[in-house]
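Q: Residues annotated as domain 'Ig-like' in Swiss-Prot: 23-123. Here the residue is the original one, while Swiss-Prot reports the published mutagenesis Arg45 to Ala with the comment Completely abolishes interaction with IgM resulting in impaired IgM internalization. Under the heading of mutagenesis, Swiss-Prot lists Lys69 to Ala and annotates it as follows: Completely abolishes interaction with IgM; when associated with A-67. Per Swiss-Prot, mutagenesis Thr164 to Ala is noted as: Impairs O-glycosylation and trafficking to the plasma membrane; when associated with A-165. Under the heading of mutagenesis, Swiss-Prot lists Ser178 to Ala and annotates it as follows: Impairs O-glycosylation and trafficking to the plasma membrane; when associated with A-179, A-181, A-182 and A-185. Among the mutagenesis experiments that Swiss-Prot reports, Thr181 to Ala is described with the note: Impairs O-glycosylation and trafficking to the plasma membrane; when associated with A-178, A-179, A-182 and A-185. Among the mutagenesis entries in Swiss-Prot is Thr203 to Ala, noted as: Does not affect O-glycosylation or trafficking to the plasma membrane. One mutagenesis experiment catalogued in Swiss-Prot, His253 to Phe, is accompanied by this note: Enhances receptor capping. In Swiss-Prot, the entry for mutagenesis Tyr315 to Phe states: Does not affect receptor-mediated endocytosis. Abolishes calcium mobilization upon co-ligation of FCMR and CD2. The structure shown retains the original residue. Experimental mutagenesis at this site is recorded by Swiss-Prot as Tyr366 to Phe, annotated: Abolishes receptor-mediated endocytosis and calcium mobilization upon co-ligation of FCMR and CD2. Record note (Swiss-Prot) on the mutagenesis of Tyr385 to Phe: Abolishes receptor-mediated endocytosis and calcium mobilization upon co-ligation of FCMR and CD2.
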Amino acid sequence: MDFWLWPLYFLPVSGALRILPEVKVEGELGGSVTIKCPLPEMHVRIYLCREMAGSGTCGTVVSTTNFIKAEYKGRVTLKQYPRKNLFLVEVTQLTESDSGVYACGAGMNTDRGKTQKVTLNVHSEYEPSWEEQPMPETPKWFHLPYLFQMPAYASSSKFVTRVTTPAQRGKVPPVHHSSPTTQITHRPRVSRASSVAGDKPRTFLPSTTASKISALEGLLKPQTPSYNHHTRLHRQRALDYGSQSGREGQGFHILIPTILGLFLLALLGLVVKRAVERRKALSRRARRLAVRMRALESSQRPRGSPRPRSQNNIYSACPRRARGADAAGTGEAPVPGPGAPLPPAPLQVSESPWLHAPSLKTSCEYVSLYHQPAAMMEDSDSDDYINVPA
């Protein structure tokens, strides 16, 4: 067998394994229900089928080909609403055997064209399952402190469900049955408008007015008793659930901002810590760089030590004068002949300062002391000599 034929064998299986959207519908015994189904864009056969428990196949209940199953003749109608993209199937005079699994679909093949799964549950009006169900209690660890608790909501016991049977719909005044122990009161059916204003005193209308109102209600097609009953129960459960979820939601509304605030504080602390560490690292690098620059400058200086200078010598800071000038001054003196007498001893002047002399100012002015030779110091009378003792 060719391999390309194998996917054809899995087509029915894939259609059976497709997950369909499921809708649950509940109805009262003897009442009616309306099932909403999606309407395809193409003009094809649409139907409502019921799944058989034994074989698993889906048998057609009603379709657009004017087919109605024998069990539902006179009790089921199918209407199309193209503008809303849906079609409605209304089933009246419900019985307990009508409970089961239904499916909406489109196409000629009933088993493969399913678009929606519908579960119908038919029950009596006084079934115990319709009593108020207690809400599950929240765990003790989830209870909020006293400061964060919300005020208690109204108790759900204030809502009283009134159920009537089809046999009691024609009776207007209430009938009281007395007994030695208990008292049971059967109340007539109350419409939605009268249930809202239930605290007001009741007024009974004349028979002519009642007949006119009944005729008007017949023209306007009032809602079925099952629908009204479902509406009241659904509203009651929604209020109970809303009060419970409101208390739980209040705790989450307080807990979430607290966690976010702590998370933001932790992030801010990390950012500040990183900034401080970076600043410290930059300061350490700057210090190390300064130390390296100082060491580099000291290593580049010449290592030859300067000539030590005496602190007491005032001329140590002045540069030395070249000796060429002194040589030039001494070279002008005439040299005495061999027969000439020796010149007298030159005048010796002590260069040491006097004791009473004030301290000399340090300056770079040069003081030149020239010793004039004896030949230059002679007068016209060469025989006169002046001897200065040393």
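Backbone N, Cα and C atoms are what each Cβ position is placed from, and that goes for glycine too.
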Q: At the level of the C-alpha atoms, what whole-angstrom distance separates Lys69 (mutagenesis position) and Arg45 (mutagenesis position)?
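A: Pair distance, Cα basis, whole Å: 16 Å.
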Q: Could you give me the DSSP helix, strand and coil counts for the domain 'Ig-like' (23-123)?
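A: Final tally across the stretch: 9 helix, 54 strand, 38 coil.
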Q: Out of Arg45, Lys69, His253, which of the mutagenesis positions is least crowded by other Cβ atoms within 10 Å?
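A: Sparsest of the mutagenesis positions Arg45, Lys69, His253 by Cβ contacts within 10 Å: His253.
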Q: In whole Å, how far is His253 (mutagenesis position) from Arg45 (mutagenesis position) when you measure between their Cα atoms?
A: 51
Q: Can you tell me the mean pLDDT for the domain 'Ig-like' (23-123)?
A: 91
Q: Helix, strand or coil by DSSP: which one applies to His253 (mutagenesis position)?
A: helix
